[in-house]
Amino acid sequence: MSSCGACTCGAAAARLLTTSLTSAQRGISCGRIHVPVLGRLGTTLDAQALRRAPLRTFSETPAYFASKDGANKDGSGDGNKKSVTEGSSKKSGSGNSGKGGNQLRCPKCGDLCTHVETFVSSTRFVKCEKCHHFFVVLSEADSKKSIIKEPESAAEAVKLAFQQKPPPPPKKIYNYLDKYVVGQSFAKKVLSVAVYNHYKRIYNNIPANLRQQAEAEKQTSLTPRELEIRRREDEYRFTKLLQIAGISPHGNALGASMQQQVNQQMPQEKRGGEVLDSSQDDIKLEKSNILLLGPTGSGKTLLAQTLAKCLDVPFAICDCTTLTQAGYVGEDIESVIAKLLQDANYNVEKAQQGIVFLDEVDKIGSVPGIHQLRDVGGEGVQQGLLKLLEGTIVNVPEKNSRKLRGETVQVDTTNVLFVASGAFNGLDRIISRRKNEKYLGFGTPSNLGKGRRAAAAADLANRSGESNTHQDIEEKDRLLRHVEARDLIEFGMIPEFVGRLPVVVPLHSLDEKTLVQILTEPRNAVIPQYQALFSMDKCELNVTEDALKAIARLALERKTGARGLRSIMEKLLLEPMFEVPNSDIVCVEVDKEVVEGKKEPGYIRAPSKESSEEEYDSGVEEDGWPRQADAANS
């Protein structure tokens, strides 16, 4: 051992060294020297002195201690975390025996601890005279700096939230969607039930690990001494203790050992013969992904946007038109989960319980043709989404990190619910061909499917011809209600992709009555939006009932659904929105003839200042005649 001339810790180190064991892993460092507290003893110690020395161990952990090799010298296997507890007084004395106002108790035996005399004004070393253990005391100020509140796991958070505030029932979600979306009652019921079951699946699947851990702890056999140690540990614990891995001021060596102990305490999954011998097993609820299909402007995206506002889980809306296969220019498939992680504020545990809405999924349908060697934006994207829909671990780039650095976060999509939607233009023609197939000789069908583009072209050609709009809508809705998986496969979706979307929900087209309701009834309706625009210029907008029906008929003829309403309103109100600002117009009236283009919108103007002054003067003169008559009579 090297000597220290002016250092005050030399005597303390020498005293500790004389009462040590024959091996240890650490030492006391001070200034210019490093004195091993429990080092391998050579010939420097007398053998008789070593036999007379009591059995002691030393721990440098601020809030825990760990015996050497994780076990006591009596073989009781006490490698758990311990703390030095304080008595009634908060202020710790320096160099006192601990019998006054400051009382530090040993976490192993509960006996009083005494401070080690080191000729220093303040010491953090205490020892227990009964079990001969040394400890490092962490002050209250240091504990506030070092002890950080450990975030509870996502499973505990979900379980606690489920107990305190149960998930909204499907009827409540349905009523909320009804305030913003008109019609589509079947689709709203399916989404409401799917969201509610998603909450229940999270509550059922994730806390199962906690229950298994509790059962494993109960089955662990403990000796009476270990039970006594645990009882005293709970009795004298004075603060919440922190997992020491990675934050110990003395390094990560002790933290690594603690992490290994935690990993050993985690319940292990049953393997091999244990699965065969087990008599019962927990039911794991699997997810049912949803596919929404319907004409454009029927409310598919609006349903998703409205649903995202009322959920307590992360919700991400992703556009499939920009996705490409890995290695090509465009967005990677992992960007779908990256958006979900961003919505969860980069909380991985929370993102693994979210909902992903895949919009425009029909645009990734494969296009048949021998001229195309590789469909990177169609079938390649579907193949990349297969494991994502079923459940896999996705490597998502970290926040503020480039892709080339390789800094990724692993996200498990097993409990992520996927809702896909698409217009699927021409799908009704494919269903019609399937239902009206005519067979030639040897069972060969006369009308073979030609894929997505041929079906869409046939549907567009049918729209261009003159036909009854109401009959076309009814026929299309009737056919979509009979959609099957083989129709989607003929459209261009691969069978593996269709099989991972078991719930298929067709949305019906919007009729005239529904379009009139969309104009006025929802909270974010079209007519109230334009009325708010005119009210900013201190002007009113009045639209008659006949005008609303005429606007709905125009939208039906355009066959663009509810999106056609806004374009019609923009065209009708272009001139009024140009004339009203900085004018005397106080009201704009729109009737049926204005919608049909037979006349211009009507304006109601405020009276000018000169006319109002003349009317006021004439009114004063008229009021003056009775006064003069009364004065004359009096």
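Using the three backbone atoms N, Cα and C, a Cβ is placed for every residue, glycine included.
Every residue here is the original one, so none of the noted swaps is modelled.
According to Swiss-Prot, the feature domain 'ClpX-type ZB' maps to 94-147.
Every protein chain considered, the tally of other Cβ atoms within 10 Å of the Cβ of CYS131 (Zn(2+) binding site) stands at 20. Annotation source Swiss-Prot lists Zn(2+) binding site at CYS106, CYS109, CYS128, CYS131.
The Cβ of SER298 (ATP binding site) lies under 8 Å from the Cβ of GLN184, LEU507, HIS508, SER509, LEU510, GLY561, ALA562, each of these being in the same chain and 6 or more residues away along the sequence. Among the features that Swiss-Prot reports, ATP binding site is placed at PRO295, THR296, GLY297, SER298, GLY299, LYS300, THR301, LEU302.
In the three-state DSSP scheme, LYS300 (mutagenesis position) falls into the helix class. All protein chains included, LYS300 (mutagenesis position) registers 26 other Cβ atoms within 10 Å of its own Cβ. Annotation of the published mutagenesis LYS300 to Ala in Swiss-Prot: Loss of ATP hydrolysis; the original residue is retained in the structure shown.
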Specify the nearest of the recorded positions THR296, GLY297, GLY299, LYS300 to CYS109 (Zn(2+) binding site), where nearness means the distance between Cα atoms.
LYS300
Proximal but sequence-remote residues of the same chain as CYS128 (Zn(2+) binding site) (Cβ under 8 Å, at least 6 apart)
CYS106, LYS108, CYS109, ASP111, CYS113, PHE134, PHE135
Give me the Cα-Cα distance between CYS131 (Zn(2+) binding site) and THR301 (ATP binding site), rounded to a whole Å.
69
Between CYS106, CYS109, LEU302, which of the binding-site residues has its C-beta surrounded by the fewest other C-beta atoms within 10 Å?
CYS109
Apart from PRO295, THR296, GLY297, SER298, GLY299, LYS300, THR301, LEU302, which residues in this chain have a Cβ no more than 8 Å from the mean position of the Cβ atoms of those residues at the ATP site?
GLY294, ALA423, LEU507, GLY561, ALA562, ARG563
